[in-house]
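This report refers to the structure that appears directly beneath it.
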Amino acid sequence: MQQKTKLFLQALKYSIPHLGKCMQKQHLNHYNFADHCYNRIKLKKYHLTKCLQNKPKISELARNIPSRSFSCKDLQPVKQENEKPLPENMDAFEKVRTKLETQPQEEYEIINVEVKHGGFVYYQEGCCLVRSKDEEADNDNYEVLFNLEELKLDQPFIDCIRVAPDEKYVAAKIRTEDSEASTCVIIKLSDQPVMEASFPNVSSFEWVKDEEDEDVLFYTFQRNLRCHDVYRATFGDNKRNERFYTEKDPSYFVFLYLTKDSRFLTINIMNKTTSEVWLIDGLSPWDPPVLIQKRIHGVLYYVEHRDDELYILTNVGEPTEFKLMRTAADTPAIMNWDLFFTMKRNTKVIDLDMFKDHCVLFLKHSNLLYVNVIGLADDSVRSLKLPPWACGFIMDTNSDPKNCPFQLCSPIRPPKYYTYKFAEGKLFEETGHEDPITKTSRVLRLEAKSKDGKLVPMTVFHKTDSEDLQKKPLLVHVYGAYGMDLKMNFRPERRVLVDDGWILAYCHVRGGGELGLQWHADGRLTKKLNGLADLEACIKTLHGQGFSQPSLTTLTAFSAGGVLAGALCNSNPELVRAVTLEAPFLDVLNTMMDTTLPLTLEELEEWGNPSSDEKHKNYIKRYCPYQNIKPQHYPSIHITAYENDERVPLKGIVSYTEKLKEAIAEHAKDTGEGYQTPNIILDIQPGGNHVIEDSHKKITAQIKFLYEELGLDSTSVFEDLKKYLKF
C-alpha cells in the first residue's frame, strides 16, 4: 500500500483528504500543506512528478479548504505600506534567481507523475498526457493521449493518473498552479484517443472492473470545499454517473483507495480522531459495500488485504499508538482483530507496504529511521537501522514481489535509491557518485529538556570543518501541529546555507508526530503551550551547547507552524534576530470563532472550540500570535502570503502585520531616539495559493532577508548555488 498508508497516517492527524500514491490521497488541514510528499523543483511551467507504477506518489488530495481570498488590487495599498524596498545589494540574489530560472531541467531532481500499467508508461510530457512502451520510456517515442491546453487552463499540470484494468480508459486529474480546483478527464484509449468525459472538483478516484468486464470509475466529489460524496460512473455505450454514498457528518471527510492487490476498493470516512472503512468487492463493484467496523470515537484504522485476510493498522487498545492487526476478510469486525505486530513506544509509523510474502513497515524511533520486514509465512521480523544521515523516506510504488525499493533524503542531500531484496534479506544502496556533502557536513541528533522535563528531539546540520560554531548563523525550523512531522525533504537552498557556514536545526516539538500519536496529543488543544515551551527549550539548548547566539539566530515556519513561531516572537523575542514565515496561521482565535467557515468543525480537535467552550477560548488567548502582540522589541519578520490562499485567511495576515507594526511603532516612541526598528516585510504573492511550488523569486527574497538582517556577506551564496547547480 506504500504511500497510501503514509497518506492515511497523516490524514488521521489533520483534516481534509493528503500524501500518498497520488495527490488525491492526501489529507490536508486548513493551514497546512504538508507536504506535499516530496520537494518538487519547478523549472519551467510544468510540474513534473515521478512515480513508478499505477499508483503514483505525489501531493494532495481533497482541497477541502475554506476560500478566504482577497484581490491583489484590494490589497495593493496594504502591500505598499508594509513592504520595504529591496536593498541595493540585491544584485547577487537576482543573479541566483536568474541562474535558477535558466538552468536546464536535467540538472535537477525532477519528480514526475508517472504510472506503469501493462506494457506502457503513462506520464506528462510538456503540456500533454502521453504514454510510451515501458522499454522506450526514456526516449521521445511516445503517443499523445490528451493535450491539457484543451481545458483552457492557465499552466495546467497532471497530479494523478489512473489506468483502467484492461487499459481501455485512463483518468487523469488536472489542476493549475494558481488554483486548488481540479478536473478529472477520462480518455478513451484507441488508435485515436479521445476525451470521453470530464468531471469537475474530483478528489480521489479509482478504477474497478465489473462482472461483465465493464470499467467502473469511483470518485469523490468536493462541494463547498468538503469531500463527502462518492460517485460511480461507466462510459461507452452504457454511460451512467450516479451518487453512491454521502457522508452526513460535516466533521468527516471521505477518500478512496484500492488495496495493493486491487481486490477491494475502500471507502474511508474519517476525521482527526475517528475512522470508518467500507469495502467494495473489486470483482462485484455493484454489490452493496461491506462495513469493516462502525466508527468508534477515538479509534483510527486503515485496511490492506492479502490472501483473504485483512491487515489493519490501528490505534485501538493500549497503548494508543499504531499497531498492526489481522483478521479474516469475511469476519472484519473489531472483535475479530488479532494483534499481529506492535511497535515500540514513541515510534512513528511512516509507511507500510504489503508484498506477497512480506509486510514492510517504515518507522521512526529516537529520531532515526528504520525498516522492519515481517515474514508473513513464519512471522519473522528483521529490523534494519537506516543510515544516520537520512531524515526522510520517499517510497517507490512497486509491483515486484521480490524487491522493496525506496529513497532516502535529508534537507541537504538529494534522494538516494535503496532496495531491500527479500531473497537475500539485505538492503542494497545505489552505486555511483557519492555526494560530497557526506564528507563536508555533519548531522547530529540532540535533545532539549523542556519546562516539564520532557526531552525534545532535534536534528542539527553544519559543516564538518566549521570552527567556533558560536559565531555561526543558525536557522531554526519548527512546525508542531496536526501530528505531522517537520518537513525534512531535500531543499537546495538549505544545502546552500550549510555550504556557506550556517547551522540548521529542526526542532521536533510536541504537537507534531515524530514520536507517535501521544506526541501529537501532548501538543494540541489545551496542551498547545507545550509546543511553545519545547521550542524555547530547543533554542536555549542550542545556544547553551555552543551553536550560534541570539544575535545570529533566525527562525522559519510554514502554515500552522506560524502559531508557535509567532507565539515565540511575543514571549521570547530576544532569542532570535530574524524570522521568515510562509503562509502563516497567526490568528487562531478569530478563525476558530468563525463557524461559517466550512472546515472549522474539522479543526476543533486540533485547536479547540472557543465558540462554545470558555476554557478553550481562554487557553487560545494565551498563545494566539495575533492576540498577544504588545509594545515591545520584536525580531525582524519577513512574511510571505499568497493572494489566492484557500487555507490561511490573507486578511488575517494583513491584520496581524498592521497590528505588529503599530505595536513596534509604539515601543519605538516609548524607547526614544537610537532605537533600531525591526523590519516587518509583508510579501503578498499574486496568483499563488497555499500549495504553490517554491519559486526562485520567493527563495532568493527569503535568503536575502536573512543575510541582510544578520549583516552577513552574501557573495559566497551565489558561488555555492552554482556548485549545486552542477550536480
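Each Cβ is built from the backbone N, Cα and C atoms, and glycine gets one as well.
It should be emphasised that the depicted structure is a prediction, and the values quoted were computed from it without experimental measurement.
For Ser559 to Ala, Swiss-Prot lists a mutagenesis experiment annotated as follows: Loss of catalytic activity.
For the recorded site, Ser559 (mutagenesis position), the DSSP three-state label reads coil. As annotated by Swiss-Prot, active site, charge relay system applies to Ser559 (among others), with the evidence given as experimental evidence.
Quoted from Swiss-Prot, the note on the mutagenesis of Asp645 to Ala is: Loss of catalytic activity.
Secondary structure at Asp645 (mutagenesis position), taken from DSSP and collapsed to helix, strand or coil, is coil. Counting every protein chain shown, 27 other Cβ atoms lie within 10 Å of the Cβ of Asp645 (mutagenesis position). Marked as active site, charge relay system by Swiss-Prot: Asp645 (among others).
Among the mutagenesis results in Swiss-Prot, His690 to Ala has the note: Loss of catalytic activity. The residue drawn here is the original one.
Residues annotated as active site, charge relay system in Swiss-Prot, with experimental evidence given as evidence: His690 (among others).
What Swiss-Prot says about the mutagenesis result for His696 to Ala is this: No effect on catalytic activity. All chains included, 19 other C-beta atoms sit within 10 angstroms of the C-beta of His696 (mutagenesis position).
Neighbour density for Ser559 (mutagenesis position): within 10 A of its CB lie 26 other CB atoms from the protein chains shown.
Cα to Cα, Asp645 (mutagenesis position) and Ser559 (mutagenesis position) are separated by 11 Å.
With respect to their backbone Cα atoms, Ser559 (mutagenesis position) and His696 (mutagenesis position) stand 19 Å from each other.
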